[in-house]
Amino acid sequence: MLAARLVCLRTLPSRVFQPTFITKASPLVKNSITKNQWLVTPSREYATKTRIRTHRGKTGQELKEAALEPSMEKIFKIDQMGRWFVAGGAAVGLGALCYYGLGMSNEIGAIEKAVIWPQYVKDRIHSTYMYLAGSIGLTALSALAVARTPALMNFMMTGSWVTIGATFAAMIGAGMLVHSISYEQSPGPKHLAWMLHSGVMGAVVAPLTILGGPLLLRAAWYTAGIVGGLSTVAMCAPSEKFLNMGAPLGVGLGLVFASSLGSMFLPPTSVAGATLYSVAMYGGLVLFSMFLLYDTQKVIKRAEITPMYGAQKYDPINSMLTIYMDTLNIFMRVATMLATGSNRKK
């Protein structure tokens, strides 16, 4: 969620990709090309003039200028590569849905195991997804309330370090509070902390309301389709098929997080800034889709192995939070992708 927050603050107000893209090289691009041409030096040898061409590698300063100079043609290509990457991930997900959903796999999935589940396992999974639906509803209400409060909306839209720091503190504090309260021993405070956490997340999502209701409604439908399809894949796949992806997903999360941080300090119209933006946006969409597969099977596994009368009880709110954060990350990226896509068509 931290990466999603950073990307949203950096990219939405600035509207990185303008509706029209230049097709001719700008003066800055021409100057860069001129500086990097062959260096021609005359020399005299035995009364005969010859031209000697020497190769000159780019200096560190020139590499920095090339990475930071504006080039809308390159930015457009980088954006297209990111969208093709997402399209490839969608094709793989659709293939997995057909493969596992049609029962082509020889291994037993969670949906087959559900027939022999005890009733308490079914109740645990049902309550987990009910809390997920409640969190999404509370987040939407909170975002709407913040959007209709000018003072709060202005604070969330500034993008200053004070806003970012306060947002981080609120998210981390609310998350720690929810996890620290016992679901069995203190149900009242637990539910209050859960609602507080959903409200904080709604404030984080509130800046997206500037994109308009129709676009956000489309993003919500697309997100519902993505989450529903991936949840079906996780249910139909072998019960531990995606639980071995923890280490690669951690590496990918670090890459997306670093790209999100880097995009804050680089001009969005530069090649380097656009590259980091694409990694954080499009790579993040694929990454959190894979996280959703992992977390869904993790929730099912926890519901199965947690003993009914053990010392450690099953907590549906804590179990739901990972899927909720994945869903929120996917929604924010889908909404931003739709916004940049509609900008280009104008």
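Yeah, the Cβs are placed from backbone N, Cα and C, and that goes for glycine too.
Although substitutions are noted, the structure shown does not include any of them.
Cβ neighbour count for Asp326 (mutagenesis position) (all protein chains, 10 Å cutoff from its Cβ): 23. When secondary structure is read from DSSP and collapsed to three states, Asp326 (mutagenesis position) falls in the helix class. Record note (Swiss-Prot), mutagenesis Asp326 to Arg: Impaired protein stability. Skeletal muscle mitochondria are swollen, exhibiting a disrupted cristae structure. The unchanged residue is displayed.
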